[in-house]
Amino acid sequence: MAKKNRLNTTQRKTLRQKEDEYIENLKTKIDEYDPKITKAKFFKDLPISDPTLKGLRESSFIKLTEIQADSIPVSLQGHDVLAAAKTGSGKTLAFLVPVIEKLYREKWTEFDGLGALIISPTRELAMQIYEVLTKIGSHTSFSAGLVIGGKDVKFELERISRINILIGTPGRILQHLDQAVGLNTSNLQMLVLDEADRCLDMGFKKTLDAIVSTLSPSRQTLLFSATQSQSVADLARLSLTDYKTVGTHDVMDGSVNKEASTPETLQQFYIEVPLADKLDILFSFIKSHLKCKMIVFLSSSKQVHFVYETFRKMQPGISLMHLHGRQKQRARTETLDKFNRAQQVCLFATDVVARGIDFPAVDWVVQVDCPEDVDTYIHRVGRCARYGKKGKSLIMLTPQEQEAFLKRLNARKIEPGKLNIKQSKKKSIKPQLQSLLFKDPELKYLGQKAFISYVRSIYVQKDKQVFKFDELPTEEFAYSLGLPGAPKIKMKGMKTIEQAKERKNAPRQLAFLSKANEDGEVIEDKSKQPRTKYDKMFERKNQTILSEHYLNITKAQAQEDEDDDFISVKRKDHEINEAELPALTLPTSRRAQKKALSKKASLASKGNASKLIFDDEGEAHPVYELEDEEEFHKRGDAEVQKTEFLTKESAVMADIDNIDKQVAKEKKQEKKRKRLEAMRREMEAAMEEEISGDEEEGKTVAYLGTGNLSDDMSDGDMPDSEGHLKKKARTVDYSHGHNPSNSVDDDIIEVEEPQTLEDLESLTAKLIQG
């Protein structure tokens, strides 16, 4: 291959000057641009660089949305932005374009370190932002990185120092800020918080505060979300300086956006459904919309898992998928890819995909469980009707939830229409669920966990006017899930639940370092650490139907009149305290070690083994015990004892001798029986050979007896050698002039069966004489 033509020094200098002039001209256009006077409709109308425009054009981003036209010019001018817009309005491009342009104007390289930090509440949203960034920034030289949970931390640590644009979730970003040596945020240019209110709702407030405190105060900050809340306003006070609000009125002033936050092309409906009939209605809805692409939202991952497993076994006629936060990252990514490519599919999901995720061509969004607030409702229904396309949403409200929640929707200018259920389309699946749960204990366990998670979700809701815990029909709801009854539930306080949420989202490394002493050393509890792989195997807890949680759920209530004898004993103080054990150390000398480890030497030092027997009282005695002389004389005279002992032992020996004789006799008879059986088989084989040979030569054979050897021979008459066997059968030769073929009667010689040896000799002589 020919070498590429390299630019000389003069040419490179000229190229740099042109680039500097282009960037200065671009900055001038940005400063002169007034969005109030000039309302841009296309990306090319904005003062952005050619590489960015080329990437946008290749990705088919031509026309600006309302939020993009309002926020991008303000962000390009360097202002902090607090933005809110409808779902599906293009908020991702609204902050990615300013990020790329900021670094381009600053001539950012990989040696300058981290230039922009983008924080997303969920892994799926972070992955989507990263994919969009790689498309529109394909003609720039910036390096981008994605850091989320479920990925290899060491792999990320090795490369994070060379990244210019970092995208990730709050927990993993804070972990890298604590651990990564080469990650320097002192020169950070931009910070972007996507779905900021969701980050706060998920318990990331302390994590976000810790991240913001480590960043440069001279940075530019962008906060984006489809909804704004008071918590976002509080975060804006801490993170933003002299910020501009785009697409929303200031929440801190108490004003409310009069325009509805849902897309205009979205058709919204609701139905009033009793809690016990929700699964019946859901299954009937899926059966009647087999040609659609839909997302079904439930309140917890346990419910998603249960509904997916049961509906999958009932086969509604459409592809089913499920996605929730407890899945592995690889499974979540594969599910998202399959759902995006499919055209007719139903996805059961939690709120982990309710925000920001761009699902193409979703026809229906079904909310089986009532969302916690109107903002969550807006984000859920925003998964369809994106970018001006049509879509439909349906929410199922119980009679207890309907009135209060509809008032909250109407206050936000959202007025869904009411739908009536056709009884002909409704199908009850309660018998099928009961049959499935009866056959499969694991499904029953999933149903119990789904019941508990739903009841707890209602208990922890803040809006008690919508979620009335005391009016829940628990028995009917348990029956609708296929359960025989409502499981026991232990409720925790709200403070405990908030603390558990914070512990769940807290970085594990920080929790580990919190156990360090004054010297910074972490002393681990060795008693809780498995020593070998076998210890790990035995200490591993079962997560299926045999788990401890399952046993606690299914434990029957103890009867009050139960007998006191039936007591369940719990073992206590079973852990061995190492301080109480003696010091077991090997000797220092090699000879002593060899002697201690040698089995032969250790046995020699222990002496001879002794055999013990135990009496009825459980006391041990040697097999042979010697009596004292006094005890011996107490039983009588020595000669008398000797005579009694000999008589007793003689009787015992006589009985044993009789048994031995009987055993010997049986063995002898068995041996003789086997020998006779072998002789019979040999005689029969020999006779068959002689018969076949004589028939071939045309000779007549005379048989003695009945013709059956087993009937003719008895045990007493059986000879002992093979020589006598051949004398039992005789071959008669008629070659002396008598032709056996002349008559049939001539071939038969009738004789009486010989009884003695003399009879046999007489018969032989007669046969010889003819």
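Cβ atoms here come from the backbone N, Cα and C positions, even for glycine.
Don't look for the substitutions in this one, it keeps the originals.
The predicted model assigns the domain 'Helicase ATP-binding' (72-246) a mean pLDDT of 88. Under the heading domain 'Helicase ATP-binding', Swiss-Prot lists 72-246, citing sequence analysis as support.
Sequence annotations record features per position, and here Swiss-Prot assigns ATP binding site to ALA85, LYS86, THR87, GLY88, SER89, GLY90, LYS91, THR92. Neighbour count (other Cβ atoms within 10 Å of the Cβ, all protein chains): 25 for GLY88 (ATP binding site).
LYS91 to Ala or Arg appears in Swiss-Prot as a published mutagenesis result, with the remark: Lethal and prevents release of U14 snoRNA from pre-ribosomes. There are 25 other Cβ atoms within 10 Å of the Cβ belonging to LYS91 (mutagenesis position).
Quoted from Swiss-Prot, the note on the mutagenesis of SER225 to Ala is: Lethal and prevents release of U14 snoRNA from pre-ribosomes; when associated with A-227. Secondary structure from DSSP puts SER225 (mutagenesis position) in a beta strand.
The note that Swiss-Prot attaches to the published mutagenesis THR227 to Ala is: Lethal and prevents release of U14 snoRNA from pre-ribosomes; when associated with A-225.
Among the features that Swiss-Prot reports, domain 'Helicase C-terminal' is placed at 278-437, with the record citing sequence analysis.
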Inset, instruction - Identify all same-chain residues not among ALA85, LYS86, THR87, GLY88, SER89, GLY90, LYS91, THR92 whose C-beta atom falls within 8 angstroms of the centroid of the ATP site's C-beta atoms; report them in sequence order. - result: THR65, ILE67, ALA94, ALA226, GLY382, ARG386
Inset, instruction - Return the residues near THR92 (ATP binding site), defined as same-chain residues 6+ apart in sequence whose C-beta is under 8 angstroms from its C-beta, sorted by sequence, else 'none'. - result: GLN128, ILE129, VAL132, ASP194, GLY356, ASP358
Inset, instruction - Could you tally the C-beta atoms, other than its own, that fall within 10 angstroms of the C-beta of ALA85 (ATP binding site)? - result: 23
Legend entry - Per DSSP, three-state class assigned to THR92 (ATP binding site): helix
Inset, instruction - Go through SER89, SER225, THR227, the listed recorded positions, and name the one with the sparsest Cβ surroundings, counting other Cβ atoms within 10 Å. - result: SER89
Inset, instruction - For THR227 (mutagenesis position), find which of the recorded positions LYS86, GLY88, SER89, GLY90, LYS91 come within 10 Å, Cα to Cα. - result: LYS86
